[in-house]
Amino acid sequence: MSQGVRRAGAGQGVAAAVQLLVTLSFLRSVVEAQVTGVLDDCLCDIDSIDNFNTYKIFPKIKKLQERDYFRYYKVNLKRPCPFWAEDGHCSIKDCHVEPCPESKIPVGIKAGHSNKYLKMANNTKELEDCEQANKLGAINSTLSNQSKEAFIDWARYDDSRDHFCELDDERSPAAQYVDLLLNPERYTGYKGTSAWRVWNSIYEENCFKPRSVYRPLNPLAPSRGEDDGESFYTWLEGLCLEKRVFYKLISGLHASINLHLCANYLLEETWGKPSWGPNIKEFKHRFDPVETKGEGPRRLKNLYFLYLIELRALSKVAPYFERSIVDLYTGNAEEDADTKTLLLNIFQDTKSFPMHFDEKSMFAGDKKGAKSLKEEFRLHFKNISRIMDCVGCDKCRLWGKLQTQGLGTALKILFSEKEIQKLPENSPSKGFQLTRQEIVALLNAFGRLSTSIRDLQNFKVLLQHSR
């Protein structure tokens, strides 16, 4: 080989390496450049949310989610899909529920609270038996006797009003308590036609959108030639604020769920022990502006918008919990008091945020039209909560139902300001009530958003280090 050829080959190698570095640097800079600045339809900037979440909210909300009151969620994962015959499953075999056998469930939960506090938590053998069920998409229903017995008492603190969600009947034999800490939201392998059908139904039929308008990157939509989605956003910008907000909430929820899957991805499995962690390739596939034709940054901005909406709801509902009559009751007086103190501390932080979304800008037209639009808004969202029963993966269904109910509870709060202001200090109110399930869903859903924003910061660092 001649010297000239060798020099040419070496030069090409250097050029390729330089091009790779430039590409990675460009990717990082584009992601950061496009997911920044002031959000549409509000006066808040992304950097302020990042700092507020990192230093004030995330550490406290994570701690709150570990408390008994907030870690147990009752859900019916056996409700049939009301819209189509669902036959989709996770691509991983363990993406279904494997609850503990009936014989392993402590008798206290079935016999009421007659033997309350008399038994210790599940012994080691029971825990080992149930841990076999906690794999990938499987739901682990392991609970302590004391926790299960306390749930019956919690029920008497609950009441309800009109909802933005289709709530599960907690009295149904199919409803079961799930320990959320034993069932973290993460990648299960659930994907393909079944998953796309769920999101397609949500976007195409429940976002105030005519069938002639298609959202970008929809694999179930007909080919649109050179249309890169601009026609969709032209249509979206022409909508009233309320309908734009609705779409952004759904898109933000979708983005948050996708971030959780990217951040807790099955990296490898050795001798039956899975290893979970962030997957940069999956993150780029879902959010890189080049790979998503500009959609990724829009989705992430909608995540921040959703965070603002739920943050605002927490600040507005604080007076409900500040009353002495409201207890976060589990039966452990000392822990209950500590949990309420922590929750009130979080509420104080939410009220201190200076750039809240102004919900009064919504449904502010003539009373008749505003009332009709608000009801349409509520029914559309309620229908979306029903679609969550069509998710083929039980773990995905669990977290989908919880986060949908959490957002529905946030909307209920934002549109009940007058009722909250009139709450009596020392007696229950018929004007506004939250069930325990709504409270658990609200705080855990916001915790998921807080985690998503934290995960996004981590991915930015990983992209920077990969240059």
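Counting starts with 1 at the first residue shown.
Keep in mind that glycine also has a Cβ here, set from the backbone N, Cα and C atoms.
If you look up Swiss-Prot, you'll see ARG186, THR188, TRP199, SER251, HIS254, ARG286, ARG299 marked as FAD binding site. Recorded in Swiss-Prot as a mutagenesis result, CYS90 to Ala carries the remark: No effect on catalytic activity when DTT is used as an electron donor; when associated with A-95. Loss of catalytic activity when P4HB is used as an electron donor; when associated with A-95. The mutagenesis experiment CYS95 to Ala is recorded by Swiss-Prot, whose note states: No effect on catalytic activity when DTT is used as an electron donor; when associated with A-90. Loss of catalytic activity when P4HB is used as an electron donor; when associated with A-90. Among the sequence features in Swiss-Prot, the mutagenesis site CYS100 to Ala is noted as follows: Slightly decrease in activity. Significant increased activity; when associated with A-130. Quoted from Swiss-Prot for the published mutagenesis CYS130 to Ala: Small increase in activity. Significant increased activity; when associated with A-130. The note that Swiss-Prot attaches to the published mutagenesis CYS390 to Ala is: Strong decrease in P4HB-binding. Efficient homodimerization with both wild-type and A-390 mutated protein. Here Swiss-Prot notes a mutagenesis experiment, CYS393 to Ala, with the remark: Some decrease in P4HB-binding. Efficient homodimerization with wild-type protein. Loss of catalytic activity when DTT or P4HB are used as an electron donor; when associated with A-396. Where Swiss-Prot documents CYS396 to Ala as a mutagenesis experiment, the accompanying text is: Some decrease in P4HB-binding. Efficient homodimerization with wild-type protein, but loss of homodimerization with A-396 mutated protein. Loss of catalytic activity when DTT or P4HB are used as an electron donor; when associated with A-393.
Under the DSSP three-state reduction, HIS254 (FAD binding site) is assigned to helix. Nearest to CYS393 (mutagenesis position) in space, judged by Cα atoms and limited to the binding-site residues ARG186, TRP199, SER251, HIS254, is ARG186. In three-state terms derived from DSSP, ARG186 (FAD binding site) belongs to neither a helical nor a strand segment and is classed as coil.
Cα spacing between ARG299 (FAD binding site) and CYS390 (mutagenesis position): 23 Å, rounded to the nearest whole number. A distance of 18 Å separates the Cα atom of ARG286 (FAD binding site) from that of CYS396 (mutagenesis position).
Rounded to the nearest whole angstrom, the C-alpha distance between HIS254 (FAD binding site) and CYS396 (mutagenesis position) is 12. DSSP gives CYS390 (mutagenesis position) a helix state. Proximity to CYS396 (mutagenesis position), judged by a C-alpha distance within 10 Å, picks out THR188 from the binding-site residues THR188, TRP199, SER251. The Cβ of ARG186 (FAD binding site) has 20 other Cβ atoms within 10 Å, all protein chains considered.
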